[in-house]
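Sequence annotations record features per position, and here Swiss-Prot assigns P(1),P(5)-bis(5'-adenosyl) pentaphosphate binding site to R42, S62, K73, D109, R176, R193, D195 based on similarity to another entry. The annotation 1D-myo-inositol hexakisphosphate binding site is assigned in Swiss-Prot to R42, S62, K73, R111, R153, R176, R193 on the grounds of similarity to another entry. Among the features that Swiss-Prot reports, Mg(2+) 1 binding site is placed at K73, E93. Residues or ranges marked as Mg(2+) 2 binding site by Swiss-Prot on the basis of similarity to another entry: E89. According to Swiss-Prot, the mutagenesis experiment E93 to Q carries the following note: Does not affect intracellular Ap5A level, but strongly reduces DIPP enzyme activity.
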Amino acid sequence: MLENNGSVILMEPDHLRTAVNRSMTSREGRTKNRFNPITGARLAAGVVALSADKRKVLLVSSAKKHPSWVVPKGGWEADESVQQAALREGWEEGGLVGHITRSLGSFKDKRPTDTIDRRKKYLKQLMSKSSGNDVSTNTELGAEAEKLLLPPRAECEFFEVIVERLEDNYPEMRKRRRKWMSYQEAKEALTSRKDILAALEKSSIIKEEN
């Protein structure tokens, strides 16, 4: 249903209502993004969007790396709830309209960060907290230890969504492709994205093909 302000209200099974403004313009920039104050990781929200029979999941092509496949996800901004952010990303990147059935939890994108200063700050905080020593003066911290202590690039809260319909016109329709995939197809497509794959594994997608 629509409210007077144009927001779309979706009734979810737990009787929570999530208002989503389906604008035709994607949000850009990071001025409103949320960040973990300790790790510096960007806080994100995303959807594992399933077909009504739960046999397929909707993947979208990455805007930065082709022909890589991902699920709709992006920054959780300061003026919205995490559920609103997840559904907004589903709309902007995949043109999907649906309802949240449950939270899948928070998952860390542990691919190496390209922000060296953030890495050093995180390591310094960890070492100071654990031993009272400044990491910059601790000569025992080797390359392997540093690798293990790398801060996550992002921390994403994923939600399982049942897709009600896919719109032909949506904000990123010229930037991305979208494709329904079976569990096995999606598993192969997401081999380089362990965070997304872990969220898929926790979803209710049917894993056995008849």
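Just so it is clear, glycine is given a Cβ too, placed from its N, Cα and C backbone atoms.
Nope, none of those substitutions made it into this model, it's the original residues.
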Sequence-distant neighbours of R176 (P(1),P(5)-bis(5'-adenosyl) pentaphosphate binding site) in its chain (C-beta under 8 A, six or more apart): V60, S61, S62, A63, E93, G94
Among E93, D109, the most crowded of the recorded positions [Cβ within 10 Å]: E93
From E89, R111, R153, the binding-site residues whose CA lies within 10 Å of that of R42 (P(1),P(5)-bis(5'-adenosyl) pentaphosphate binding site): R153
Among R42, K73, R111, R153, R193 [binding-site residues], residue with fewest other Cβ within 10 Å: R111
Cβ neighbours of S62 (P(1),P(5)-bis(5'-adenosyl) pentaphosphate binding site) where a neighbour is any other Cβ within 10 Å: 16
Candidates E89, R111, R153, namely the binding-site residues, that fall within 10 Å of R193 (P(1),P(5)-bis(5'-adenosyl) pentaphosphate binding site) by Cα distance: R111
For the residue listed as 'Mg(2+) 2 binding site', nearby residues of its own chain (Cβ under 8 Å, 6 or more apart in sequence): A45, G46, V47, P72, K73, G74
Length of the line joining the Cα atoms of R153 (1D-myo-inositol hexakisphosphate binding site) and D109 (P(1),P(5)-bis(5'-adenosyl) pentaphosphate binding site), in Å: 5
Three-state secondary structure, which DSSP defines for S62 (P(1),P(5)-bis(5'-adenosyl) pentaphosphate binding site): coil
Cβ packing number for D195 (P(1),P(5)-bis(5'-adenosyl) pentaphosphate binding site), 10 Å threshold: 24
DSSP state at R176 (P(1),P(5)-bis(5'-adenosyl) pentaphosphate binding site), helix/strand/coil: coil
